[in-house]
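**Q** The domain 'Fibronectin type-III' annotation in Swiss-Prot covers 84-175 and rests on sequence analysis. Quoting Swiss-Prot on the mutagenesis of Arg126 to Glu: Abolishes dimerization; probably prevents inter-subunit salt bridge formation.
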Amino acid sequence: MQAARGGAGRPERPGRPGRGPERERERPPGAGAASPCAAPGLPAGGATIHPGSPSAWPPRARAALRLWLGCVCFALVQADSPSAPVNVTVRHLKANSAVVSWDVLEDEVVIGFAISQQKKDVRMLRFIQEVNTTTRSCALWDLEEDTEYIVHVQAISIQGQSPASEPVLFKTPREAEKMASKNKDEVTMKEMGRNQQLRTGEVLIIVVVLFMWAGVIALFCRQYDIIKDNEPNNNKEKTKSASETSTPEHQGGGLLRSKI
């Protein structure tokens with residue numbers, strides 16, 4: 001009855017199979033009716049899957065591809081990023097503050113620096129960013145006395161940040177030790193000042209004594225010259241007086257002669 005009913009209503013066209021239970025069984029389970037607007041060769045969802053596209057690869061192959069692309073991008077970023085700062089040192093170390101300084105390579109073009117500070121064996125991190133191309137130092141404040149800290153420095157450019165520098169470990173002194181060293185320095189400076197004053201006084205005394213001796217010697221030489229110049233005159237006067245006493249004159253103007 002079904003065959004006769006289907007054949008009597010519509011004659012089958014040549015080259016077009018009839019639609020029957022056998023045709024419905026050929027469709028995969030779960031596939032809906034194809035849209036009349038769908039392009040030929042597309043599945044019912046409208047997405048085209050090529051055999052060579054990554055979406056058709058196994059999950060492990062796609063994960064390996066993502067990992068490789070990530071490594072390539074990271075390598076490109078690292079190639080463009082600046083080098084890590086060098087010669088990182090900590091100076092002006094006090095109980096609650098310090099100053100970290102560094103250098104960069106001459107060919108590097110940076111727009112700022114990032115300083116990370118943390119306590120040793122503690123995960124808490126302090127991040128300081130300095131947007132200044134000329135600065136090569138940064139002050140660390142609010143430090144705890146007698147505590148160890150670790151400092152890293154990074155250079156910042158347009159391409160990104162550089163790798164972190166070599167870690168620098170330093171320890172803040174105690175306040176009592178700082179005061180003791182300060183008092184010791186003050187005592188040393190006072191002693192040096194006193195010694196300097198004593199040395200200055202001794203030098204002044206020596207100079208005054210030398211000037212006095214020079215004056216005495218000059219006065220003695222002057223007096224000696226005067227005495228030496230007066231000696232011939234004294235000799236002449238003595239000779240003249242001696243001659244006058246040995247040859248007395250006569251009252252009449254003649255010399256007295258002794259009688260034999």
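Yeah, the Cβs are placed from backbone N, Cα and C, and that goes for glycine too.
Every position carries its original residue.
Could you tell me the structural context for the features on the list?
**A** Confidence over the domain 'Fibronectin type-III' (84-175), given as mean pLDDT on the 0 to 100 scale, stands at 90.
Within the same chain, residues at least 6 positions away in sequence whose Cβ sits under 8 Å from that of Arg126 (mutagenesis position) are Ser116, Gln117, Gln118.
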